[in-house]
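Novice: Below: one structure in structure tokens.
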Amino acid sequence: MTYVILPLEMKKGRGYVYQLEYHLIWCVKYRHQVLVGEVADGLKDILRDIAAQNGLEVITMEVMPDHVHLLLSATPQQAIPDFVKALKGASARRMFVAYPQLKEKLWGGNLWNPSYCILTVSENTRAQIQKYIESQHDKE
């Protein structure tokens with residue numbers, strides 16, 4: 001796949017223009033490798049749904065056995081801690097309902113480690129970050 005650096009699209013709100021993209025990473029509690037097969041696919045669907053409900057745009061995503069990478073776009077009104085909480089909290093609740101076997105490995109009731117990493121993305125770094133996220137499974 002060829003990646004070309006393109007100017008990022010400016011989005012418009014009422015009285016402002018913006019371009020906010022983030023690379024968000026978080027891990028499964030205790031780094032247990034439980035996000036595989038249909039569980040990983042289900043998580044992708046759940047995260048896309050939660051993102052849409054919260055006005056976030058998922059640009060690309062990769063679910064690894066013990067962590068998640070998201071490249072997403074947000075609006076200036078969306079506080080980072082709020083949308084991270086929405087993504088992690090709602091996804092954990094929905095995953096435990098959809099895949100009750102997760103509770104066997106994650107006996108404490110938490111799917112996610114409480115911490116996360118978030119990085120800003122610019123038009124100079126977007127293609128590189130997108131390539132990095134999409135190539136995660138190649139590294140296994």
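Think of each number as a place in line: the chain as shown, counted from 1.
Cβ atoms are placed via backbone N, Cα and C, with glycine included.
Sequence unchanged from the original; the noted substitutions are absent.
As listed in Swiss-Prot for this protein:
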| type | residues | note |
| --- | --- | --- |
| ACT_SITE | Y132 | active site, nucleophile |
| BINDING | H67, H69, Q136 | Mg(2+) binding site |
| MUTAGEN | R14 to A | 60-fold decrease in excision frequency, 30-fold decrease in DNA binding |
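In the displayed structure, how are the listed features positioned relative to their neighbours?
Specialist: Spatially close to Y132 (active site, nucleophile) yet at least six residues away along the chain are H69, judged by Cβ distances under 8 angstroms.
For the recorded site, H67 (Mg(2+) binding site), the DSSP three-state label reads strand. Its Cβ taken as reference, H67 (Mg(2+) binding site) is surrounded by 19 other Cβ atoms within 10 Å in the chains shown.
Non-local neighbourhood of R14 (mutagenesis position): empty, since no residue in the same chain at least six residues away has a C-beta under 8 Å from its C-beta.
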